[in-house]
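First the structure, in the form of structure tokens, and then the observations on it.
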Amino acid sequence: MAETVADTRRLITKPQNLNDAYGPPSNFLEIDVSNPQTVGVGRGRFTTYEIRVKTNLPIFKLKESTVRRRYSDFEWLRSELERESKVVVPPLPGKAFLRHVPFRGDDGIFDDNFIEERKQGLEQFINKVAGHPLAQNERCLHMFLQDEIIDKSYTPSKIRHA
């Protein structure tokens with residue numbers, strides 16, 4: 001029988017300098033969900049969240065952008081991705097049906113603690129989705145992240161690298 005010998009030589013790498021170690025990564029995509037604002041009155045009341053994007057990925061047309069989105073916009077994005085892409089889309093933070101019950105002891109869906117929990121859940125959702133290479137090619141994701149107004153009558157398509 002032939003004897004196998006493990007090759008234990010180290011890979012040859014170039015020395016790392018401070019810019020390599022602490023400089024910006026070669027490709028990055030940072031998305032923050034912040035600054036919730038409740039607008040409207042009565043049945044027309046809802047909360048919007050600021051979506052801030054910073055990236056150097058060439059597929060995105062803007063390197064920095066800020067838009068405001070409400071929960072129903074996240075639902076739209078999720079349904080578009082499920083319908084049009086091969087991406088397994090993570091769940092959104094749940095709907096708050098019981099928080100709509102009148103005569104609650106708190107503000108229901110407008111309670112500060114609920115809004116903070118939802119904000120964190122939405123940030124986890126959008127970072128998982130936008131971090132997926134196939135999702136990054138979907139026009140609906142680009143509209144959601146970078147267009148001031150979402151054109152819900154758009155034609156679903158893929159984004160081509162610039």
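Note: Cβ is positioned from N, Cα and C throughout, glycine not excepted.
At each noted position, the model has the original residue.
The domain 'PX' annotation in Swiss-Prot covers 27-151. Across the domain 'PX' (27-151), DSSP classifies residues as 54 helix, 29 strand, 42 coil.
One entry in Swiss-Prot concerns the mutagenesis experiment Lys152 to Ala. Its note says: Abolishes phosphoinositide-binding of C-terminus; when associated with A-158, A-160 and A-161. Taking Cβ-Cβ distances under 8 Å and a sequence gap of 6 or more within the same chain, the neighbours of Lys152 (mutagenesis position) are Trp76.
In the three-state DSSP reading, Lys158 (mutagenesis position) counts as strand. Looking at Swiss-Prot, you'll find the mutagenesis Lys158 to Ala noted as follows: Abolishes phosphoinositide-binding of C-terminus; when associated with A-152, A-160 and A-161.
Annotation for Arg160 (mutagenesis position): no spatial neighbours, criterion Cβ-Cβ under 8 Å with sequence separation of six or more. Recorded in Swiss-Prot as a mutagenesis result, Arg160 to Ala carries the remark: Abolishes phosphoinositide-binding of C-terminus; when associated with A-152, A-160 and A-161.
Quoting Swiss-Prot on the mutagenesis of His161 to Ala: Abolishes phosphoinositide-binding of C-terminus; when associated with A-152, A-158 and A-160.
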Whole-number mean of pLDDT values that fall within the domain 'PX' (27-151): 88
Number of Cβ atoms other than its own within 10 Å, given for Lys158 (mutagenesis position): 11
